[in-house]
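Novice: Once you've had a glance at the structure underneath, I'll fire off some questions.
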Amino acid sequence: MAVRELPGAWNFRDVADTATALRPGRLFRSSELSRLDDAGRATLRRLGITDVADLRSSREVARRGPGRVPDGIDVHLLPFPDLADDDADDSAPHETAFKRLLTNDGSNGESGESSQSINDAATRYMTDEYRQFPTRNGAQRALHRVVTLLAAGRPVLTHCFAGKDRTGFVVALVLEAVGLDRDVIVADYLRSNDSVPQLRARISEMIQQRFDTELAPEVVTFTKARLSDGVLGVRAEYLAAARQTIDETYGSLGGYLRDAGISQATVNRMRGVLLG
């Protein structure tokens, strides 16, 4: 029976649940593992996961804590973006979009007076974020490591904070590299929308904890209103924006993989492992 819950995390799944051409038990995805409890750790052991690819930035790890995984599981810190050589903000993509919503002064007609205008602005911001994904420092390194681990036959769980944006990007490229149809790739990606309520609750909690005293009711209302589905959910056009950047900058996914140092032989081995 497929395991569909990871206690202490959310947005968890075996990618093979949706991408049924994949062998089960090879590629998993989830939110952060910083609150994994004993039952969650037991689940990881039962699933036979050997490696965790943590795509969070160093600041996210410091702020939220490392993954609480069992001994014997290798954790690969693959910050995306990697600020060791990049001056960009190291917030999670949805956090960056959320900050833009909070600080927007309405000068561009995006004052957020209605829920629809907030969601429209959020969608634009998230699309902009995804458009930059392929060229962000750390993106190709993260993809290279995940592909290499999978090609070596090691069951991998990939995660970021929410398990939807950076994780969604990396998983989508893995699935495309092994030859899965676009509709299957998008179907797995969109499943993260089922976890929006948990993400909204977690972010609301984080916002509250950043203040020494309880927020004024009007501030809470203003803030929560900007936790729109455009920021917290995923859309097919977000993934398409990232994919367009790959084609425009590298010519094709193959070109992107080669630039990342991923050989065709490695891709072939990964395909053999994942498809059987």
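Placement of Cβ uses the backbone N, Cα and C atoms for every residue, glycine included.
Annotation of the published mutagenesis Asp82 to Ala in Swiss-Prot: No change in activity; the original residue is retained in the structure shown. In Swiss-Prot, the entry for mutagenesis Cys160 to Ser states: Shows less than 1% of wild-type activity. Does not affect macrophage apoptosis. The structure shown retains the original residue. Among the features that Swiss-Prot reports, active site, phosphocysteine intermediate is placed at Cys160, with the record citing a curator's inference. One mutagenesis experiment named in Swiss-Prot is Phe161 to Lys, and its note says Shows new activity for di-phosphorylated substrates PI(3,4)P2, PI(4,5)P2 and PI(3,4,5)P3. The mutagenesis experiment Phe161 to Ala is recorded by Swiss-Prot, whose note states: Loss of activity. The mutagenesis experiment Lys164 to Ala is recorded by Swiss-Prot, whose note states: Shows less than 10% of the wild-type activity towards phosphotyrosine peptides, but remains unaltered towards pNPP and phosphoserine/threonine peptides. Quoting Swiss-Prot on the mutagenesis of Asp165 to Asn: Shows less than 0.1% of wild-type activity with peptides substrates. According to Swiss-Prot, the mutagenesis experiment Arg166 to Ala carries this note: Shows less than 1% of wild-type activity.
Are these features on the surface or tucked inside, and what are their neighbours?
Specialist: Secondary structure at Asp82 (mutagenesis position), as computed by DSSP, is coil. Its Cβ placed at the centre, Asp82 (mutagenesis position) has 20 other Cβ atoms within 10 Å.
With a 10 A radius on its CB, Cys160 (mutagenesis position) counts 30 other CB atoms from all the protein chains.
According to its DSSP assignment, Cys160 (mutagenesis position) is coil.
All protein chains considered, the CB of Phe161 (mutagenesis position) has 29 other CB atoms within 10 Å.
Lys164 (mutagenesis position) has a Cβ environment of 28 other Cβ atoms inside 10 Å.
Here the Cβ of Arg166 (mutagenesis position) has 29 other Cβ atoms within 10 Å, regardless of which shown protein chain they belong to.
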Novice: To the nearest whole angstrom, state the Cα distance for the pair Asp82 (mutagenesis position) and Lys164 (mutagenesis position).
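Specialist: So the Cα of Lys164 (mutagenesis position) lies 18 Å away from that of Asp82 (mutagenesis position).
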Novice: What number of additional C-beta atoms lies within 10 angstroms of the C-beta atom of Asp165 (mutagenesis position)?
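Specialist: By my count, 27.
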